[in-house]
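Database features (Swiss-Prot):
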BINDING   D49, D51, D100  Mg(2+) binding site
MUTAGEN   H115 to D  18x decreased dG:dGTP misincorporation
MUTAGEN   H115 to F  Slower dG:dGTP misincorporation
MUTAGEN   R125 to A  Loss of DNA binding affinity. Decreased dG:dGTP misincorporation
MUTAGEN   R127 to A  Slower dG:dGTP misincorporation
Amino acid sequence: MLTLIQGKKIVNHLRSRLAFEYNGQLIKILSKNIVAVGSLRREEKMLNDVDLLIIVPEKKLLKHVLPNIRIKGLSFSVKVCGERKCVLFIEWEKKTYQLDLFTALAEEKPYAIFHFTGPVSYLIRIRAALKKKNYKLNQYGLFKNQTLVPLKITTEKELIKELGFTYRIPKKRL
């Protein structure tokens, strides 16, 4: 367990230190492409882990980011890692914490932020209401009859409004 303040410090530290190896080069992940999600974004007082969403600018890079993740100046070990999710244990101030990393393409960003911020109970209610209208919402997009529904949105707030719901800031979601 860690406090909200500790979680924010870890994220601030990581923003300038995340990179991945690609074709023999170390590519820095820009701070603007790192989004805190999960209980940290909901500003819960105590956190089980730190969840970060990494926005990947090009689809061809997607499969390279997490399996080749590097954190400058921070000791870490990989528990499990795939193309879209990686669970790490990081050493921070003489303690070990779990860091969950997720990836999304730029066009998936609002959906991924919504999905990974949660909480699960809130997502279930939104998805149940959408299911009654034959829609499916996940971290990749909005679908009707298994076909992606293109929405002209760039933020989570726009997504919620487009779906016909009232936007709630993450810490007010139940």
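Numbers here mean position along the shown chain, with the first residue as 1.
Backbone N, Cα and C atoms are what each Cβ position is placed from, and that goes for glycine too.
Structural mapping of features recorded in Swiss-Prot.
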residue	record	Cβ contacts under 8 Å, 6 or more apart
D49	Mg(2+) binding site	G38, S39, Y97, Q98, L99, D100
D51	Mg(2+) binding site	A36, V37, G38, S39, L40, R41, D100, F102, F116
H115	mutagenesis position	L123, L137, N138, Q139
R125	mutagenesis position	none
R127	mutagenesis position	K136, L137
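The Cβ of D100 (Mg(2+) binding site) has 18 other Cβ atoms within 10 Å, all protein chains considered. Close to the recorded Mg(2+) site, the chain also has V37, G38, L40, N48, V50, L52, V87, Q98, L99, L101: residues not among D49, D51, D100 whose Cβ is within 8 Å of the site's Cβ mean position.
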